[in-house]
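Following: one structure in structure tokens, then a few remarks.
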Amino acid sequence: MLPLAFLICSGHNKGSMARAKAKDQTDGIYAAFDTLMSTAGVDSQIAALAASEADAGTLDAALTQSLQEAQGRWGLGLHHLRHEARLTDDGDIEILTDGRPSARVSEGFGALAQAYAPMQALDERGLSQWAALGEGYRAPGDLPLAQLKVLIEHARDFETDWSAGRGETFQRVWRKGDTLFVEVARPASAEAALSDAAWDVIASIKDRAFQRELMRRSEKDGMLGALLGARHAGAKANLAQLPEAHFTVQAFVQTLSGAAARNAEEYRAALKTAAAALEEYQGVTTRQLSEVLRHGLRES
């Protein structure tokens, strides 16, 4: 028979190992959430916040704030819904939409994308047909500037439909309470963003014969398909596990409050700021995706 002291020590060690494993899994969930937010250019610091031993309420508030910021950049057109994220008792992070669970981070990024897909209503341009507000006046997108100025300066809750902007962008504006929201969008799905990045990678290949071969393959399989086909057999599956395969920056929302929210000049400045931010974020995304396609799909 084993000594009692050994049994006690052994049980203690097993308990410590189980706690360490659970902590590692939870830390991995926090890091995965931060990585998901990075696809929207959101500097989420949930892993660091959790490491500082912040309480559950503080973590839930930070999770929700990051998710709502990401919703303004993913361009899914779900502004009319309430978005929250919270910790679960078993160490996961649950994503909620209008109070109902949509997916858990542990289920993978694709699961969240699939949950959001039926909620969307995109037109042929990739723009949301949903109103940003549940209620309120909706003006046409081609509203004359003089009338738009009146709405911005005097109207209560309102929104406009999409109108064409510069550089293949689209724009709309809405007011909710004391806040004016200015959105600029350039629809580019995650797949399209990856294809753009694949083009950059192929264009940078110095081996011209190999480059020509990939261009030939792209006629059948597309840029991304050609590049993945030239990698190892698991490259496509590895890519599908990354958040970049499902989410990308397609829009930017700039907000104004107080007196600025009723100033037409401030609105025009916000429009320029949003357009510039969108241009920057989409450019950064393409460069980051190019690096992923070059180096980040190694065999595991």
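Cβ atoms here come from the backbone N, Cα and C positions, even for glycine.
Nothing has been swapped: the model has the original residues at all the noted spots.
Copied over from Swiss-Prot:
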type: MUTAGEN; residues: Thr88 to Ala; note: Strong decrease in phosphorylation. Lack of phosphorylation; when associated with A-128 and A-160
type: MUTAGEN; residues: Ser128 to Ala; note: Slight decrease in phosphorylation. Lack of phosphorylation; when associated with A-88 and A-160
type: MUTAGEN; residues: Thr160 to Ala; note: Slight decrease in phosphorylation. Lack of phosphorylation; when associated with A-88 and A-128
type: MUTAGEN; residues: Gly165 to Glu; note: In KH311; loss of radiation resistance and DNA-binding ability
- For Gly165 (mutagenesis position) and Ser128 (mutagenesis position), determine the Cα separation and express it in whole Å. 16
- Item | Densest Cβ neighbourhood among Thr88, Thr160 (mutagenesis positions), 10 Å radius | Thr160
- Query: What is the separation, in Å, between the Cα atoms of Thr160 (mutagenesis position) and Ser128 (mutagenesis position)?
  - Reply: 13
- Message: For the mutagenesis positions listed here (Ser128, Gly165), tell me which residue's CB has the most neighbouring CB atoms inside 10 Å.
- Response: Ser128
- Item | Pairwise Cα distance for Ser128 (mutagenesis position)/Thr88 (mutagenesis position) [Å, integer] | 31
